[in-house]
Amino acid sequence: MEVEVKLRLLTAAAHLRLTTLLTPYHLKTLHQRNTFFDTPKNDLSLRRAVLRLRFLQNAAVSAASPSPPRCIVSLKAKPTLANGISRVEEDEEEIEYWIGKECVESPAKLSDIGSRVLKRVKEEYGFNDFLGFVCLGGFENVRNVYEWRGVKLEVDETKYDFGNCYEIECETEEPERVKTMIEEFLTEEKIEFSNSDMTKFAVFRSGKLP
């Protein structure tokens, strides 16, 4: 079970102010492309499951020796998001980047990957293969990661086709305590925020900003 604090930054200015204040604690910047798959009848979504390929690259590595791009396949199931605290069952593993790219162009190729996560999707949701699956599209996400007050903060700028959203995420085993700590800091620094009440996937599927 993945447990995260999720707080939405209300404006681009709030995002800029926060990332500026956190500069001394910066670890890395990740450029991510999140792409989703389901059947034409949304069989996974109807059962509160999400199948995602995440393509990412670490922009903090020097230009002289750039990090290779990576691809992570993940299954998220039974999510809840209440009072800015998210709980979701998540299973993920890395696959070859080029194979992931091929699956975006031809989702049926998901059937050819010897992936533990994809095998679980078939077994738990009753699919023989992925021949009927379609690519739903996705969105870009720029994630700045910080080591701050004993926790790892992830500050996201998510770029949908219909606009941008800004969010703080923090995975923790003490969500209430960590949420209070972050909220007090944001309030003290006059950074506008609210509890996140929709996942990024839900925003993407809604086609409009929250």
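The backbone N, Cα and C atoms fix where each Cβ goes, glycine too.
If you look up Swiss-Prot, you'll see 1-208 marked as domain 'CYTH'.
Cβ-based neighbour count (10 Å, all protein chains) for Glu2 (mutagenesis position) stands at 13. What Swiss-Prot notes for the published mutagenesis of Glu2 to Ala is this: Loss of 98.9% of the ATPase activity and 97.3% of the tripolyphosphatase activity.
Classification of Arg52 (mutagenesis position) by DSSP places it within a strand. A mutagenesis experiment is reported in Swiss-Prot for this position, Arg52 to Ala, and the note states: Loss of 96.7% of the ATPase activity and 98.8% of the tripolyphosphatase activity.
Among the mutagenesis experiments that Swiss-Prot reports, Glu154 to Ala is described with the note: Loss of 98.2% of the ATPase activity and 72.7% of the tripolyphosphatase activity. Counted within 10 Å of its Cβ, the other Cβ atoms near Glu154 (mutagenesis position) come to 18, all protein chains included. The DSSP secondary structure for Glu154 (mutagenesis position) is strand.
Annotation of the published mutagenesis Glu171 to Ala in Swiss-Prot: Total loss of ATPase activity and 92.5% of the tripolyphosphatase activity; the original residue is retained in the structure shown. Cβ environment of Glu171 (mutagenesis position): Glu2, Val3, Glu4, Lys152 lie under 8 Å away, each six or more residues apart in the same chain.
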